Amino acid sequence: MTNDNSGIWVLGYGSLIYKPPSHYTHRIPAIIHGFARRFWQSSTDHRGTPANPGRVATLIPYEDIIRQTAFLKNVNLYSESAPIQDPDDLVTIGVVYYIPPEHAQEVREYLNVREQNGYTLHEVEVHLETNREHEAELGEALEQLPRHNKSGKRVLLTSVYIGTIDNEAFVGPETVDETAKVIAVSHGPSGSNYEYLAKLEQALAQMPIMKERGRITDHYLTALLETVNKYR
């Protein structure tokens, strides 16, 4: 979450993409550089139980990926930019929501409760995929943001909840097959683990974002969903 003079920005890369916070007025697709999305965070409070933890998404930073051979092998397996040699080789699609000031505190409190079980706040830069409607309606808020010198996209420095590799709920690295077997059978207070994954994949499919090589695709997520379907 990041404040400006008019409200706050909320970044999502997992369930927030298809289950947004209340009171948002605008939803903008965004590209997160330098991180890979993986279902390596266990869930005992939403998509699993303490006895049978599920799996939910977290972001793995470039620095951790290149330091651990198993992480790098997994990321290279599903990356269009393999072998990974630079933070910009890692591209993850997310969304940012704009929350007006009168609802900012309510949304902060809601997210602090929702994003528990090992998640902590971190700052990341995202490149916004704005359109003419966004620019017209959020003119003042967007004009405060710098543009990237290569892409020309507006760059937002914002806070996001991440399950780091040293938190007690982190279970990676796992193969897609290992993770899929857990997701296929896990349920929690928020519903089935499969629903979480399927809705995220569907939401991303409806957000076509293009780069030099064509449409950005999360091949890891696609492989994970296909494998889960084999075990259901």
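Backbone N, Cα and C define each Cβ position, glycine as well.
Database features, via Swiss-Prot:
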- Val10, Leu11, Gly12, Tyr13, Gly14, Ser15: substrate binding site (BINDING)
- Glu115 to Gln: Loss of catalytic activity against glutathione (MUTAGEN)
- Glu115: active site, proton acceptor (ACT_SITE)
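In sequence order, Pro20, Gly94, Val95, Val96, Tyr97, Val160 are the residues near Gly12 (substrate binding site), counting only same-chain partners six or more apart with C-beta under 8 A. Neighbour density for Val10 (substrate binding site): within 10 A of its CB lie 26 other CB atoms from the protein chains shown. Counting every protein chain shown, 24 other Cβ atoms lie within 10 Å of the Cβ of Tyr13 (substrate binding site). The substrate site is defined by Val10, Leu11, Gly12, Tyr13, Gly14, Ser15, and by the 8 Å test on Cβ atoms against their centroid, the other residues of the chain that qualify are Leu16, Ile17, Gly94, Val95, Val160, Tyr161.
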